[in-house]
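Listed in Swiss-Prot for this protein:
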{"type": "BINDING", "residues": "Lys99, Arg102, Gln137, Arg154, Lys297", "note": "dimethylallyl diphosphate 1 binding site"}
{"type": "BINDING", "residues": "Asp144, Asp148", "note": "Mg(2+) 1 binding site"}
{"type": "BINDING", "residues": "Asp144, Asp148", "note": "Mg(2+) 2 binding site"}
{"type": "BINDING", "residues": "Arg153, Lys241, Gln280, Asp287, Lys306", "note": "dimethylallyl diphosphate 2 binding site"}
{"type": "MUTAGEN", "residues": "Asn283 to Asp or Gly", "note": "Abolished terpene synthase and prenyltransferase activities leading to lost production of chrysanthemyl diphosphate and chrysanthemol"}
Amino acid sequence: MACSSSLSSKWASWGASSRPHPSVQPFVTRKNVVRYHKPTSELSYSPLTTTLSSNLDSQFMQVYETLKSELIHDPSFEFDDDSRQWVERMIDYNVPGGKMVRGYSVVDSYQLLKGEELTEDEAFLACALGWCTEWLQAFILVLDDIMDGSHTRRGQPCWFRLPEVGVVAINDGVLLRNHVHRILKKYFQGKPYYVHLLDLFNETEFQTISGQMIDTICRLAGQKDLSKYTMTLNRRIVQYKGSYYSCYLPIACALLMFGENLEDHVQVKDILVELGMYYQIQNDYLDTFGDPDVFGKTGTDIEECKCSWLIAKALELANEEQKKILSENYGINDPSKVAKVKELYHALDLKGAYEDYETNLYETSMTSIKAHPNIAVQAVLKSCLEKMYKGHK
């Protein structure tokens with residue numbers, strides 16, 4: 001994947017290989033993205049326009065189609081029709097979708113930092129970097145679903161649950177992770193911040209996988225011990241498992257692209273890590289109290305004996321009798337026992353406890369953000385906070 005000297009022509013020259021085939025019918029439609037049910041090996045595309053649209057969604061998805069096309073036609077590997085179709089379908093199934101908060105945050109943040117309209121090259125690079133965060137997210141989720149034995153993700157069966165996929169999903173997840181560095185090498189290798197980007201993605205991946213390990217080993221089969229499920233342990237899990245890649249990574253990408261040294265932005269990192277933990281705690285809350293039809297997945301934290309914010313808070317608030325009920329029912333895949341746990345959550349008013357946490361988090365974060373000396377950085381942090389705040393409403 002050799003790098004071209006100019007990106008401006010890419011919007012036209014890559015159009016012939018970057019748009020979905022007309023026979024590929026959308027099967028999930030969202031406000032921000034159309035996903036495709038099956039790939040095709042027959043190429044018959046219309047060219048992309050050379051003028052950047054004012055619609056971020058459209059621009060972002062155009063870049064996605066370009067990146068995907070280049071990956072499945074990568075000359076470093078001799079794809080045949082079967083392997084190309086498999087990879088295309090796998091990418092379409094797992095990468096776009098969800099809220100795409102991470103990807104959009106890279107572009108939004110870079111725009112706010114620059115303070116003026118982006119050039120075509122800048123817009124393309126920002127979108128490409130945004131998609132790198134989404135590709136990393138896909139890698140993490142594919143493997144996370146396998147480890148958790150999950151059934152649905154974003155309103156459809158988890159990738160590994162498809163009969164023709166199964167354990168091949170493990171290899172697919174690793175492939176998605178490698179795609180990130182293929183994209184970075186192609187478009188950023190000549191940039192002065194390229195090494196810092198590589199280090200950022202590698203460090204973020206290490207932190208996330210380490211957090212996943214903590215989350216997994218604390219609930220090994222036959223070793224349930226709710227006395228260990230403290231708010232301290234939950235904070236450690238959410239910090240490493242999700243905070244860095246969900247919140248810090250996208251903004252750090254934008255800062256690097258803008259020419260900033262991340263070592264000069266320790267305060268920004270601290271704020272973003274705290275917001276990232278809030279994002280993960282919000283996910284814990286929605287796992288039990290969210291509507292599966294709205295959020296696209298069926299919560300299983302109780303059955304899986306996860307050290308979620310809810311169970312840690314419940315154990316903090318519960319009396320001895322209530323702790324006994326939790327011990328007897330938590331972590332068991334039985335609807336009646338799950339119902340008892342949820343009933344106790346309501347009795348302890350965990351909804352109210354979460355709302356108190358959320359309100360305090362917002363106020364504290366906003367105070368820290370307003371204290372930052374750089375107005376542009378303030379705007380980036382405020383944008384990040386507003387995107388997350390009350391995301392369950």
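Cβ coordinates come from backbone N, Cα and C, glycine included.
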Spatial separation of Asp287 (dimethylallyl diphosphate 2 binding site) from Arg154 (dimethylallyl diphosphate 1 binding site) - C-alpha basis, Å
13
Residues that sit under 8 angstroms from Asp148 (Mg(2+) 1 binding site) by C-beta distance, when 6+ apart in the chain:
Thr300, Glu304
In angstrom units, rounded to an integer, how far apart are the Cα atoms of Arg102 (dimethylallyl diphosphate 1 binding site) and Asn283 (mutagenesis position)?
15
What is the interatomic distance between the Cα atoms of Asn283 (mutagenesis position) and Asp144 (Mg(2+) 1 binding site), given in whole Å?
14
Per DSSP, three-state class assigned to Lys306 (dimethylallyl diphosphate 2 binding site)
coil
If I take the alpha carbons of Lys99 (dimethylallyl diphosphate 1 binding site) and Arg153 (dimethylallyl diphosphate 2 binding site), what is the distance between them in whole Å?
13
Between Lys99, Arg102, Arg154, Lys241, Lys306, which of the binding-site residues has the fewest other CB atoms within 10 angstroms in the structure shown?
Lys99
Where Arg153 (dimethylallyl diphosphate 2 binding site) sits in the secondary structure, as DSSP reduces it to three classes:
strand
For Gln137 (dimethylallyl diphosphate 1 binding site), which residues of its chain lie six or more apart in sequence with Cβ-Cβ distance below 8 Å?
Gly98, Arg102, Tyr245
Could you tally the C-beta atoms, other than its own, that fall within 10 angstroms of the C-beta of Asn283 (mutagenesis position)?
21
Collapsed DSSP category at Asp287 (dimethylallyl diphosphate 2 binding site):
helix
Using Cβ atoms only, which residues of the same chain lie under 8 Å from Asp144 (Mg(2+) 1 binding site) while being at least 6 residues apart in sequence?
Ser150, Gln212
Who sits close to Gln280 (dimethylallyl diphosphate 2 binding site): which same-chain residues at least 6 apart have their Cβ under 8 Å from its Cβ?
Val238, Lys241, Gly242, Ser243, Ser246
Return the count of C-beta atoms lying within 10 angstroms of the C-beta of Arg153 (dimethylallyl diphosphate 2 binding site), excluding that atom itself.
22
Max CA-CA distance, Å, over listed dimethylallyl diphosphate 2-binding residues Arg153, Lys241, Gln280, Asp287, Lys306
18
